Amino acid sequence: MQLHDFGFINYAVLFGYLAAMLLVGVYFSKRQKTADDYFRGGGRVPGWAAGVSVFATTLSSITFMSIPAKAYTSDWTFIIGQYLAIAILPLVFYFYIPFFRKLKITSAYEYLEARFDVRSRLFASLSFMLFHIGRVAIITYLTVLALRPFMGIDPVVLIVLISLLCIIYTWMGGIEGVIWTDVIQGLLLSGGAVLIFIMICFKVDGGISEIFTTTAQADKFFPTTQWRWSWTDSTIPVLMIGFLFANIQQFTASQDVVQRYIVTDSIKETKRTLITNAKLVAIIPIFFFAIGSALFVYYQQNPSLLPAGFNTGGILPLFIVTEMPIGIAGLIIAAIFAAAQSSISSSLNSISSCFNSDIYTRLSKSSPSPEQKMKVAKLVIIVAGIFSSLAAIWLVLSDEAEIWDAFNSLIGLMGGPMTGLFMLGIFVKRANAGSAVVGIIVSIIAVLAARYGSDLNFFFYGVIGSMSVVIAGTITAPLFAPAKQLSLDDSETSEN
């Protein structure tokens, strides 16, 4: 097997896609008159488009490459996480969306001040912003890491290219530009996954039936050994618990997803957002896992095509640039770029919305004008993008190891307390501002103890972080002043 040059045609396809994304940003820049337009889309976004955007946002380029690699090297057990995202929809429909819609928020964390006080709001917002600056850096870093052996471009140049493009069209187009580029990117990465699987099927002797027969014989779907309980390994019971809390965090306490609930003009359209996302989640991830199984069978039949000592984390890009036709390979690499950019642009816009609402507007002595809000919003996107890019470059130059485990630990440390605060506020009526602060402190201590003082699997960190807030906040509530009267009954709205 010989790696061939990426080639002019593939580069032309890739840069054609990148230029198209810029044009989308230019188009929607004309609609960004106010901060409401910039962060809420003026309520003009249809539910189905917001749903595709949620799907594209949560399916990063790392998912695009790591899921096939996971199925190639081990099994399909991680698909459980996709279906738990669907299972929590009733919870989101009936308990969370009414609060977010009634308060007419820009930032999800405005709810926490309405329910508790400004301390909870600032903690959650700052945690989100810091986490997503790190997330953007890691997504960029891991994408470049996977692509650089095949594209012949310096990794620092790749980082600058990805980051600069995302900053520009996010800066210009606001949330509308982000969502509509997400729609294009979501369709591209979904279509890319289906196309890759079909093409591998044609290359495998015996086709699709041989792929699934061999995968089953190798016990690479849901191995019986994975059904056991473990405190340290990512077995199926652990994945079910861990992904349940990870999805609750993503869909109830993360600004990049919650922001999609408020860009539509009604609760009906917001629910359509989540239903559209659920339909995509039910179908598309199957193709990513099937790609991994198909590659496993293909390289079993053609072992000479796999370089000795090859890092199987890049198994999908390897197949794309060595086995797929010229032009098609460029399109699929564009899909990987699309998966990265959809997550990055969403993070940048949501960081900006949090800073603008929770820090700048909330802490200003006088109410900022719409023009001032817009200037700050665009400046924050640039600054957050630069910091994320510099962090990604540092990761490349320092050749950091264990970055994925550290990333998942960070999710538990920062995402767990945020999720717990929303759960405490919505489900524990007697919880108050003081008990919420106690819950945050206990949660941080508990997650740090689990991370550095035990061998617990990192999937437990989010569970510990969330439940520590709820338990400590409930127990200590009688020690503080009565809670603000903001309940589910108060959230009733006349929206259709």
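Placed from the backbone N, Cα and C atoms, the Cβ positions cover glycine too.
According to Swiss-Prot, the feature Na(+) 1 binding site maps to Ala56, Leu59, Ala339, Ser342, Ser343, an assignment based on experimental evidence. Counting Cβ atoms from all protein chains shown, Ala56 (Na(+) 1 binding site) has 30 others lying within 10 Å of its own Cβ.
What Swiss-Prot records for Thr58, Ser60, Thr63, Gln82, Arg135 is N-acetyl-alpha-neuraminate binding site, and it gives a large-scale study or a structure entry as the kind of evidence. Note on Arg135 (N-acetyl-alpha-neuraminate binding site): other Cβ atoms within 10 Å of its Cβ, all shown chains, come to 23.
Annotated Na(+) 2 binding site per Swiss-Prot: Asp182, Ser342, Ser345, Ser346, in sequence order, evidence recorded as experimental evidence. DSSP classifies Ser342 (Na(+) 1 binding site) as helix under the three-state reduction. Taking Cβ-Cβ distances under 8 Å and a sequence separation of 6 or more, the neighbours of Ser342 (Na(+) 1 binding site) in its chain are Ser53, Ala56, Thr57, Leu59, Ser60, Thr181, Asp182, Gln185, Gly186, Leu189.
Mutagenesis annotation in Swiss-Prot: Thr58 to Ala, described as 2-fold increase in Neu5Ac transport; the structure shown retains the original residue. Thr58 (mutagenesis position) falls within a helix when secondary structure is assigned with DSSP. Sequence-distant contacts of Thr58 (mutagenesis position), defined as residues of its own chain at least six apart whose C-beta falls under 8 angstroms from its C-beta, comprise Ala85, Gln250, Val257, Asn277, Ser343.
Taking all protein chains in view, 25 other C-beta atoms sit within 10 angstroms of the C-beta of Ser60 (mutagenesis position). Swiss-Prot gives this note for the published mutagenesis Ser60 to Ala: Abolishes Neu5Ac transport.
Gln82 (mutagenesis position) carries a helical DSSP state (H, G or I). Gln82 to Asp appears in Swiss-Prot as a mutagenesis experiment; the accompanying note says: Abolishes Neu5Ac transport.
Looking at Swiss-Prot, you'll find the mutagenesis Ser345 to Ala noted as follows: Reduces Neu5Ac transport. For Ser345 (mutagenesis position), applying a Cβ distance below 8 Å and a minimum sequence separation of six or more within one chain yields Cys166, Tyr169, Thr170, Val178, Thr181, Asp182.
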When distances run from the Cα of Thr63 (N-acetyl-alpha-neuraminate binding site) to each of the recorded positions Gln82, Ala339, Ser346, the nearest one: Ala339
Cα-Cα distance linking Arg135 (N-acetyl-alpha-neuraminate binding site) and Gln82 (mutagenesis position), given in Å to the nearest integer: 20
Fewest Cβ neighbours within 10 Å, where candidates are the recorded positions Thr63, Gln82, Ser343, Ser346: Thr63
Nearest-integer angstrom distance between the alpha carbons (Cα) of Ser346 (Na(+) 2 binding site) and Arg135 (N-acetyl-alpha-neuraminate binding site): 11
Listed in sequence order, residues with CB under 8 A of Ala339 (Na(+) 1 binding site) and six or more positions away: Ala56, Leu59, Ser60, Ser61, Thr63, Phe64, Gln185, Leu189
